[in-house]
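Visitor: Here's a structure for you.
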Amino acid sequence: MRARRLVMLRHGQTDYNVGSRMQGQLDTELSELGRTQAVAAAEVLGKRQPLLIVSSDLRRAYDTAVKLGERTGLVVRVDTRLRETHLGDWQGLTHAQIDADAPGARLAWREDATWAPHGGESRVDVAARSRPLVAELVASEPEWGGADEPDRPVVLVAHGGLIAALSAALLKLPVANWPALGGMGNASWTQLSGHWAPGSDFESIRWRLDVWNASAQVSSDVL
């Protein structure tokens, strides 16, 4: 058996994170601390010698990815399927505003991966659009998990909601258990290993969770 290492890095801090405001697919920028966090994460993950870096096109993720690209000399690929969950009517609102307008709705959203805000996506929707990207990378990157340099990871730079949804889908968790994967801090990362035998197809890969919410900087920003 061989293993493909998949690292998923959340973007650095934004002012929306600080203000407990829902971003979704709004194109927000990194804060000054967020840029510092991105550099720190790049320093740690750069030592892993990533095979490639693929990022969401939203600026907070892309700018985080660029720091890792600068550290490793890799050009960052962009894929819109790595965008954060679209939060519909909630985008731009604070947690307090949502709780006042719809008491209990945020709890329902966190506890049910099939639930979506009006006009938005559920975690199941997010996994359905992002999982095919991983399948495409498996098919197109023969060096990933190969015998020569088996531990070089593919790094996806994205968003907390997407990372949780994609991880749950790859791990084939029952949908009712998806909320067990909690929040991630800014510029923190997760690693999954996809165990496979030569000649096997994507559906035969057995993904295992190696690391959840690792960080180059200890912080209390898990939202």
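Here the Cβ of each residue, glycine as well, is placed from N, Cα and C on the backbone.
Reproduced below are the annotations present in Swiss-Prot:
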type	residues	note
MUTAGEN	Arg10 to Ala	Loss of phosphatase activity
BINDING	Arg10, Arg60, His159	substrate binding site
MUTAGEN	His11 to Ala	Almost completely abolished phosphatase activity
ACT_SITE	His11	active site, tele-phosphohistidine intermediate
MUTAGEN	Asn17 to Ala	About 5% of wild-type phosphatase activity
MUTAGEN	Arg60 to Ala	Loss of phosphatase activity
ACT_SITE	Glu84	active site, proton donor/acceptor
MUTAGEN	His159 to Ala	About 5% of wild-type phosphatase activity
MUTAGEN	Leu209 to Glu	Disrupts dimerization of the enzyme, which exists as a monomer and has lost its ability to perform dephosphorylation
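Mind running through what each feature is packed against?
Guide: Shown in sequence order, Ala158, His159, Gly160, Ile163, Met184, Gly185, Asn186, Ala187, Ser188, Trp189 are the residues of the chain, 6+ apart in sequence, with a C-beta less than 8 angstroms from the C-beta of Arg10 (mutagenesis position).
Under DSSP, Arg10 (mutagenesis position) is assigned to a strand (E or B) in the three-state scheme.
His11 (mutagenesis position) is surrounded by 31 other CB atoms, counting those within 10 A of its CB over all protein chains shown.
Of all Cβ atoms in the shown protein chains, 22 besides its own fall within 10 Å of the Cβ of Asn17 (mutagenesis position).
Other Cβ atoms within 10 Å of the Cβ of Arg60 (mutagenesis position), summed over all protein chains shown, number 28.
If you draw a 10 Å sphere around the CB of Glu84 (active site, proton donor/acceptor), it holds 26 other CB atoms from the protein chains shown.
The local packing around His159 (mutagenesis position), expressed as other Cβ atoms within 10 Å of its Cβ over all shown chains, amounts to 24. According to DSSP, His159 (mutagenesis position) sits in a coil region rather than a helix or strand.
In the structure as shown, the Cβ atom of Leu209 (mutagenesis position) sits within 10 Å of 15 other Cβ atoms. When secondary structure is read from DSSP and collapsed to three states, Leu209 (mutagenesis position) falls in the strand class.
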Visitor: Measuring Cα to Cα, how many angstrom lie between Asn17 (mutagenesis position) and Glu84 (active site, proton donor/acceptor)?
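Guide: Given the Cα positions, Asn17 (mutagenesis position) is 14 Å from Glu84 (active site, proton donor/acceptor).
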Visitor: Need the DSSP three-state call for Glu84 (active site, proton donor/acceptor) to compare against my parser.
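Guide: DSSP assigns Glu84 (active site, proton donor/acceptor) to coil.
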Visitor: About how far apart, in whole Å, are the alpha carbons (Cα) of His11 (mutagenesis position) and Glu84 (active site, proton donor/acceptor)?
Guide: 11
Visitor: May I have the list of same-chain residues other than Arg10, Arg60, His159 whose Cβ is within 8 Å of the Cβ centroid of the recorded substrate site, in sequence order?
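Guide: What remains near the Cβ centre is His11, Gly12, Ser56, Leu58, Ala61, Thr64, Glu84, Val157, Ala158, Gly160, Leu162, Asn186.
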Visitor: According to DSSP, folded down to helix, strand and coil, what is Asn17 (mutagenesis position)?
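Guide: Its secondary structure by DSSP: helix.
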